[in-house]
Amino acid sequence: MSFVIVARDALAAAAADLAQIGSAVNAGNLAAANPTTAVAAAAADEVSAALAALFGAHAREYQAAAAQAAAYHEQFVHRLSAAATSYAVTEVTIATSLRGALGSAPASVSDGFQAFVYGPIHATGQQWINSPVGEALAPIVNAPTNVLLGRDLIGNGVTGTAAAPNGGPGGLLFGDGGAGYTGGNGGSAGLIGNGGTGGAGFAGGVGGMGGTGGWLMGNGGMGGAGGVGGNGGAGGQALLFGNGGLGGAGGAGGVDGAIGRGGWFIGTGGMATIGGGGNGQSIVIDFVRHGQTPGNAAMLIDTAVPGPGLTALGQQQAQAIANALAAKGPYAGIFDSQLIRTQQTAAPLANLLGMAPQVLPGLNEIHAGIFEDLPQISPAGLLYLVGPIAWTLGFPIVPMLAPGSTDVNGIVFNRAFTGAVQTIYDASLANPVVAADGNITSVAYSSAFTIGVGTMMNVDNPHPLLLLTHPVPNTGAVVVQGNPEGGWTLVSWDGIPVGPASLPTALFVDVRELITAPQYAAYDIWESLFTGDPAAVINAVRDGADEVGAAVVQFPHAVADDVIDATGHPYLSGLPIGLPSLIP
């Protein structure tokens, strides 16, 4: 066989279609089993009983034949899926060979590993799984792990179905992940094996992601092809030894999926990316604190969702800030939190502009736990402040000292907050309305501490003391500008302009970036230990090492750049000092 042309996407789609047909037939057989195998006699006479017994016997024979046919059908679908995966692996091998021919030393090492180490091991394992002896012994070999863990020891994962679109995981010791059903993700391998191929997208849908390769060695699965107008699915990643899977082909009008990340030690593939999407376009976000609430008036800690509404004064404040903001519009979007007070504060501006605010949980106030409804000026109020203040100083791992808080530490809080900011950014680019000042601007209504802590943890010109010396008042605004990729700059704080970072502030940010990376890495590794998934643990360790390594490498360059670029800008001027009122 010198030349073979195979439409691998069509082959994978055919396997998914056959699996769907099999699922439908099996469902019909099961639905007909009870009424046909247990036919009730029409009457109490012997003839009726004999006829019922005859029809029941025929039905039981049919069910036995149908079960055998279903087994053959499942085996055929698995073989067809395996064939599609085999062709996909061949394409990966060819692609990596081409990269090696172009002079890529890592690709050459990976090619050698694939050809002389992993390739033979994988081929031998698949031969055993598909051999008559392997199929006969599989129920015995896999019984213990199926009972204890619900997963085969040796074997390939099942193909996804309409009811369960994602491919099943491969055997714990050896086995490839199953192929995804239409739009489903490929299954992950166990210790050794390839990830399953993602399912093809349907009717403009995105192709499924390829499955993750084996914990020790194995290639990521290929992403599923996109439907018409849909993007291809991303290729699955390899963990320690193996190549990342190819991205699925995009449908007409879509784009191809990204190549999966190669193995940590040996492997080729795409690079991991940190951060959100976007094209680097800068936007402005006006963070606006809500109007006065009864809790504010009584100086109580009030953070729980949904919380109280606005006082009469708060409603007046909401209308006043709406009138002021409307004159500076139009806006790309309006956002608020799950708290009633932020929604009531956002409503007047939304009504003036005919817009519907989007609710983002990441804009909720930092949760006070058991300190809820206690006085702000009290030991509870001080303990509530300790953790968030530490977060702004570069220690997000410090826990919230309010028992019962859902924001257990600064890492949890900041990921929710930056997730909300990412959503605001994406929505703003999707509706790039330019405000009166020429910037794409969105308005986000939130609470004092979330606005203050969230901005100080992320802007490149922070001034954490502002949280204590100039807390944001009701309907006060904090303005930031930038994007998730290039970073954010604090433009103004409650109407007071904030200049670029001074040299000490810039150096503080450099140190902050250096010391926060290992904190995030340690927390992610700690969390991964509770998943019980070795792949999750390996990924957390790998991602953490990458993040810490990048921070260490970047630190001296950032310091040198800041020292060279230092120009002595006046940082802050005219900021009044007042009694803190940090808790809304």
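From the backbone N, Cα and C atoms, a Cβ is placed for every residue, glycine too.
Sequence annotations record features per position, and here Swiss-Prot assigns domain 'PE' to 1-92.
According to Swiss-Prot, the mutagenesis experiment ARG289 to Ala carries the following note: Lack of phosphoglycerate mutase activity. Around ARG289 (mutagenesis position), a 10 Å sphere centred on its CB holds 29 further CB atoms from the protein chains shown.
Around HIS290 (mutagenesis position), a 10 Å sphere centred on its CB holds 32 further CB atoms from the protein chains shown. DSSP assigns HIS290 (mutagenesis position) to coil in the three-state reduction, placing it in neither a helix nor a strand. Under its mutagenesis annotations, Swiss-Prot gives HIS290 to Ala the following note: Lack of phosphoglycerate mutase activity.
Positions annotated as active site, tele-phosphohistidine intermediate by Swiss-Prot, on the basis of similarity to another entry: HIS290.
DSSP assigns GLU365 (active site, proton donor/acceptor) to coil in the three-state reduction, outside any helix or strand. Swiss-Prot lists GLU365 with the feature active site, proton donor/acceptor.
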C-alpha spacing of GLU365 (active site, proton donor/acceptor) relative to HIS290 (mutagenesis position), in angstrom: 11
Neighbour tally for GLU365 (active site, proton donor/acceptor), based on other Cβ positions within 10 Å of its Cβ: 26
Per-region confidence, the domain 'PE' (1-92) (mean pLDDT, whole number): 60
